[in-house]
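Taken from Swiss-Prot as is:
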type: MUTAGEN; residues: Gly84 to Ala or Pro; note: No effect
type: MUTAGEN; residues: Gly85 to Pro; note: No activity
type: MUTAGEN; residues: Gly87 to Ala; note: No effect
type: MUTAGEN; residues: Lys319 to Ala; note: Almost no activity
type: MUTAGEN; residues: Phe407 to Ala; note: Impaired activity
Amino acid sequence: MGSAWTNYNFEEVKSHFGFKKYVVSSLVLVYGLIKVLTWIFRQWVYSSLNPFSKKSSLLNRAVASCGEKNVKVFGFFHPYCNAGGGGEKVLWKAVDITLRKDAKNVIVIYSGDFVNGENVTPENILNNVKAKFDYDLDSDRIFFISLKLRYLVDSSTWKHFTLIGQAIGSMILAFESIIQCPPDIWIDTMGYPFSYPIIARFLRRIPIVTYTHYPIMSKDMLNKLFKMPKKGIKVYGKILYWKVFMLIYQSIGSKIDIVITNSTWTNNHIKQIWQSNTCKIIYPPCSTEKLVDWKQKFGTAKGERLNQAIVLAQFRPEKRHKLIIESFATFLKNLPDSVSPIKLIMAGSTRSKQDENYVKSLQDWSENVLKIPKHLISFEKNLPFDKIEILLNKSTFGVNAMWNEHFGIAVVEYMASGLIPIVHASAGPLLDIVTPWDANGNIGKAPPQWELQKKYFAKLEDDGETTGFFFKEPSDPDYNTTKDPLRYPNLSDLFLQITKLDYDCLRVMGARNQQYSLYKFSDLKFDKDWENFVLNPICKLLEEEERG
């Protein structure tokens with residue numbers, strides 16, 4: 001990345017606006033004022049409050065329950081810990097391995113799930129963890145701190161200036177957390193980087209760990225803004241707003257002790273933003289052991305897999321269901337009469353009435369406008385996981401069309417179930433998941449995926465390393481009209497190409513995908529990486545500070 005991206009300076013800002021000393025002096029004044037107020041506030045907290053009262057009570061309970069002295073308090077900052085999504089799975093698996101690592105480890109969860117009249121208790125939350133993720137946790141060593149100000153990090157609270165509003169909200173929420181119970185280690189598993197300066201400047205040194213799912217601002221966002229016609233005070237104001245925000249965001253990296261990301265795409269962006277060469281990737285726990293075990297127990301004999309593709313994705317526009325359906329309709333029109341058509345199953349959850357309306361619009365559009373026969377497409381909403389497992393075990397292909405999805409856990413679930421992934425050639429699916437792999441455990445040591453894909457379809461026989469197929473679309477924001485058409489087909493053409501593959505090719509690739517998913521994305525792999533990249537370094541850091 002060039003200096004235009006990494007080395008933001010006020011000369012650039014002034015060049016946009018013609019400001020001379022005004023912008024610089026104003027920002028310096030604001031920064032100095034914040035520093036002074038922070039110092040005054042810390043002194044007031046130290047002299048007027050007893051922020052360790054809850055911690056003392058908690059430690060007494062922890063010692064009584066686990067029978068260990070000198071416990072270490074790991075504070076997990078996750079205001080929406082009961083949401084039940086992929087981010088929460090990371091949280092609870094990290095909690096699980098942290099507890100199992102050492103009997104002296106105690107967990108504090110900073111959560112806002114106990115307010116706003118919600119009928120939620122710690123027991124409810126841990127029961128949900130068991131039901132949703134099948135993790136049995138030692139509840140005697142898990143404590144919850146209620147955050148009454150969680151609404152300050154909700155995007156609906158900030159109708160305008162959402163980025164800075166949520167940033168300020170996270171700082172306040174971090175202070176509400178730490179003033180009730182300061183931990184020995186602060187771990188943010190949800191992605192609120194503006195909370196780190198509050199933790200770093202508290203009454204004592206607290207190591208900070210971040211597990212980042214995606215950056216809150218990226219080069220892509222800034223490049224998109226810079227390409228806008230620079231006319232009018234509104235555009236100039238947004239440039240200043242985003243540049244100053246990015247400048248502050250960059251400075252936060254110095255506050256963090258351990259930086260963990262969930263994918264190569266996120267890791268590359270975070271390295272560029274925080275100028276850190278120590279970022280580590282820990283892939284989310286995908287429980288591939290359970291899917292592979294289910295497949296082995298209730299396996300699919302030859303001929304039992306159906307000629308169908310499943311789309312496992314929440315019903316939200318960014319998942320690009322419309323693109324998939326439209327491509328499928330084009331595929332059906334171009335399919336020779338002698339070839340059996342694939343059936344398409346759209347399976348996902350809905351969160352609101354808006355999502356329900358979205359599904360209905362897709363159904364109406366596919367039936368009334370695109371004229372897709374009803375027996376070739378179905379929409380399955382909010383299925384329990386056992387029904388999803390059956391669909392995965394019966395299907396042959398799994399489709400994911402999201403552009404620049406930072407990871408893509410559904411794609412991993414496809415592979416663990418022995419499916420052939422058909423995915424968009426970007427971010428997580430391209431860089432991390434559907435990568436070449438052979439029986440010797442070699443990952444990504446082959447030519448680029450698009451070259452392998454061309455060779456695969458040219459020979460129509462298994463090559464021992466391909467794990468899935470890619471497409472790109474002219475509607476992609478970053479579509480290269482010169483290179484991309486030569487490398488990747490569009491989705492409708494890819495549907496046509498996969499109809500040429502015989503059963504043996506698909507069976508061999510599906511079996512390879514299962515072994516690959518165990519090797520790279522299992523819960524056990526997450527446990528090992530969390531121990532190596534987080535727990536062991538933190539223990540060394542705490543020991544050094546005790547000696548120092």
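Cβ atoms are placed via backbone N, Cα and C, with glycine included.
Unsubstituted: the structure retains its original residues.
It is 19 Å from the Cα atom of Gly84 (mutagenesis position) to that of Lys319 (mutagenesis position). Residue pair Phe407 (mutagenesis position) / Lys319 (mutagenesis position) shows a Cα separation of 13 Å. Here the mutagenesis positions are Gly84, Gly85, Gly87; the one with the fewest Cβ atoms within 10 Å of its Cβ is Gly85. Non-local neighbourhood of Lys319 (mutagenesis position): Val311, Ala313, Gly348, Ala401, Met402, each in the same chain, at least six residues away, with C-beta under 8 Å from its C-beta. According to DSSP, Gly85 (mutagenesis position) is assigned to coil rather than to any helix or strand.
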